[in-house]
Amino acid sequence: MSETATWQPSASIPNLLKRAAIMAEIRRFFADRGVLEVETPCMSQATVTDIHLFPFETRFVGPGHSQGINLYLMTSPEYHMKRLLAAGCGPVFQLCRSFRNEEMGRHHNPEFTMLEWYRPHYDMYRLMNEVDDLLQQVLDCQPAESLSYQQAFQRHLEIDPLSADKTQLREAAAKLDLSNIADTEEDRDTLLQLLFTMGVEPHIGKEKPTFIYHFPASQASLAQISTEDHRVAERFEVYYKGIELANGFHELTDAREQQQRFEQDNRKRAARGLPQQPIDQNLLDALAAGLPDCSGVALGVDRLVMLALGAESLADVIAFTVDRA
């Protein structure tokens, strides 16, 4: 395909046909399990507070709103889906567009397809098993292996991420020739993420999908803290062939604690010179009303299709990437 023929799709028609078949297979997977498909808004008056996520922002001007209302394209359908769960919908899944104003490349596009689902009364491990079932069905891969975050660091970096101080983390970074970044970084979780990305990720999920679970409590996000070890959160991620595929939680149900985490995120944003984000009060109200004990996971569909087709880039499985949109 000529590089100048930008009117043409980035993916081939045969690949788009295969993609459609995978989307249908995903829907059958959940239909067979009695999980309800839902649709939620792509825009919201509130957004994520995570310091590592950057949402797109737009402005609505219409009848009754002459001054305009700020709206954010959703980075994930999580908040709306939790409101449905609190309203009593039962197990749900969604295939939807999500948007992040971040990088673009082989594994990233600002607009992408997300598969997100929630299972009331599932703990983290039971949901991990279901994710594994889906991956085996779509990718025809081996059953996954599982490592705790602590085990992964000890195996590949010979350091305990739960007890190491910042000096020890910088020493580990120096062994990876990352001192130019690590020596000026004061945030411990950013150091851990640097080590994980550069020192752990390249070694996991080569032959089979790998679950990494029990992330540090400081990286809990919207996950519960483990009742067995308060140093870790009931959160997991899935990696396969160099790609992060999914991120899941045993979901936090405490509205007050969730609000405190959002506020802490905004304080971190302010310290880094980033804009503070509006907190989703509707989500907090839903948690206060009673979110059922549940686990949920978000999975990147474009990356899943890329792996299933043996493609080299998301551009091979997306009809029009952002540079052709």
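Cβ atoms are placed via backbone N, Cα and C, with glycine included.
With a cut-off of 8 Å between CB atoms and residues at least 6 apart in sequence, the same chain places Lys82, Tyr118, Leu222, Ala223, Gln224, Leu291, Asp293, Cys294, Ser295, Gly296 near Glu251 (substrate binding site), listed in sequence order. Look at Swiss-Prot and you will find Ser76, Pro77, Glu78, Tyr118, Glu251 tagged as substrate binding site.
Residues or ranges marked as ATP binding site in Swiss-Prot: Arg100, Asn101, Glu102, Asn109, Glu244, Leu245, Gly300. The Cβ of Leu245 (ATP binding site) lies under 8 Å from the Cβ of Leu135, Pro209, Val238, Tyr239, Leu299, Gly300, Arg303, Leu304, Leu307, each on the same chain and at least six residues away in sequence.
If you take the C-beta of Arg100 (mutagenesis position) and look for same-chain residues 6 or more apart in sequence within under 8 angstroms, you find Leu53, Phe54, Pro55, Phe56, Thr75, Pro110, Phe112. Arg100 (mutagenesis position) carries neither a helix nor a strand DSSP state and counts as coil. For Arg100 to Ala, Swiss-Prot lists a mutagenesis experiment annotated as follows: Loss of activity.
In Swiss-Prot, a mutagenesis experiment is listed as His108 to Ala, annotated with the note No effect on activity. Around His108 (mutagenesis position), the same-chain residues at least 6 positions away in sequence with a Cβ under 8 Å from its Cβ are Glu102, Leu314.
A 10 Å cutoff on Cβ-Cβ distances gives Glu116 (mutagenesis position) a total of 24 other Cβ atoms nearby, all chains included. Glu116 to Ala appears in Swiss-Prot as a mutagenesis experiment; the accompanying note says: Loss of activity.
In the three-state DSSP assignment, the secondary structure recorded for Tyr118 (mutagenesis position) is strand. For Tyr118 (mutagenesis position), other Cβ atoms within 10 Å of its Cβ number 28. What Swiss-Prot notes for the published mutagenesis of Tyr118 to Ala is this: No effect on activity.
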Spatial neighbours of Asn101 (ATP binding site) that are distant in sequence (at least 6 apart) but have CB under 8 A: Phe54, Pro55, Phe56, Pro110
Spatial separation of Glu116 (mutagenesis position) from Glu244 (ATP binding site) - C-alpha basis, Å: 15
Coarse DSSP state, helix versus strand versus coil, of Leu245 (ATP binding site): strand
Entry from the binding-site residues list Ser76, Asn109 having the most other CB atoms no farther than 10 A: Asn109
Maximum Cα-Cα separation in Å among residues Arg100, Asn101, Glu102, Asn109, Glu244, Leu245, Gly300, which the record lists as binding ATP: 19
Distance from Asn109 (ATP binding site) back to Glu78 (substrate binding site), taken between C-alpha atoms, in Å: 19
